[in-house]
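Asker: As annotated by Swiss-Prot, domain 'N-acetylmuramoyl-L-alanine amidase' applies to 30-167, with the evidence given as sequence analysis. Quoted from Swiss-Prot, the note on mutagenesis experiment His34 to Ala is: Loss of activity. The annotation Zn(2+) binding site is assigned in Swiss-Prot to His34, His154, Asp164. The annotation that Swiss-Prot gives for the mutagenesis experiment Tyr63 to Phe reads: 6-fold decrease in activity. A mutagenesis experiment is reported in Swiss-Prot for this position, Glu116 to Ala, and the note states: Loss of activity. What Swiss-Prot records for Glu116 is active site, proton acceptor, and it gives similarity to another entry as the kind of evidence. For His154 to Asn, Swiss-Prot lists a mutagenesis experiment annotated as follows: Retains both its capacity to bind the zinc ion and good amidase activity. In Swiss-Prot, a published mutagenesis experiment is listed as His154 to Ala, annotated Loss of activity. For the mutagenesis result Lys162 to His or Gln, the note given in Swiss-Prot is Almost loss of activity.
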Amino acid sequence: MLLDEGWLAEARRVPSPHYDCRPDDENPSLLVVHNISLPPGEFGGPWIDALFTGTIDPNAHPYFAGIAHLRVSAHCLIRRDGEIVQYVPFDKRAWHAGVSSYQGRERCNDFSIGIELEGTDTLAYTDAQYQQLAAVTNALITRYPAIANNMTGHCNIAPERKTDPGPSFDWARFRALVTPSSHKEMT
């Protein structure tokens, strides 16, 4: 995987307006794994792109009426077939974590990269998703080495509100695919 000015060369780019600059040009030091499906439990279609670009039609599905007002984004989405979609350059602050805290530090969006996996808490993720997540993570570690020691789920930084990536995410499998490091901590 190649990074070019914060973008993955291999990713389909769908620029989101929902981002801003990190404070004091802070480098990312945390990877947050999420899941998403729109409508819930359904895969494919244009809805995730539409949510992250602020163009989701609230009338297209009853669920969308409750989320159309949100201004949210992630850096990347990895679809079930392994396609990588990038919405925000990694050096910018995507709006994926919300109210959050990691190891006593609040406002995780300031110092994290958010990667969404198309899926649910209870359905197994695909081989292609694990392979692509590991490839992206290894590229990020090369650029932002602190990430090697700081990878977690949305459920761990916002436990009162979030459950993703859920029990269906196999952290041991992911860990085995990421470049070995003797000091890695992933929860």
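Each residue, glycine too, has its Cβ placed from N, Cα and C.
So, quick note: what you're seeing has the original residues, none of the substitutions.
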Asker: In terms of DSSP three-state secondary structure, what is the assignment for Lys162 (mutagenesis position)?
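Answerer: Lys162 (mutagenesis position) sits in coil per DSSP, no helix or strand.
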Asker: Give me the Cα-Cα distance between Glu116 (mutagenesis position) and Asp164 (Zn(2+) binding site), rounded to a whole Å.
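Answerer: Counting only the Cα atoms, the answer is 9 Å.
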Asker: Taking the Cβ of Lys162 (mutagenesis position) as centre, how many other Cβ atoms lie within 10 Å?
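Answerer: Result for Lys162 (mutagenesis position): 21 other Cβ atoms within 10 Å.
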Asker: Which are the residues of the chain, His34, His154, Asp164 excluded, whose CB is within 8 A of where the CB atoms of the Zn(2+) site average out, their centroid?
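Answerer: Other same-chain residues with Cβ inside the cutoff are Val32, Val33, Asn35, Ile36, Gly114, Glu116, Gly153, Cys155, Lys162, Thr163, Pro165.
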Asker: Taking 10 A as the limit, how many CB atoms besides its own sit near the CB of Tyr63 (mutagenesis position)?
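Answerer: For Tyr63 (mutagenesis position), the count of other Cβ atoms within 10 Å is 15.
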Asker: Using C-alpha atoms only, work out the spacing between Asp164 (Zn(2+) binding site) and His34 (mutagenesis position) and round it to an integer in Å.
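Answerer: Pair distance, Cα basis, whole Å: 5 Å.
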Asker: Determine the Cβ neighbour count for His154 (mutagenesis position): the number of other Cβ atoms within 10 Å of its Cβ.
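Answerer: Other Cβ atoms within 10 Å of His154 (mutagenesis position): 25.
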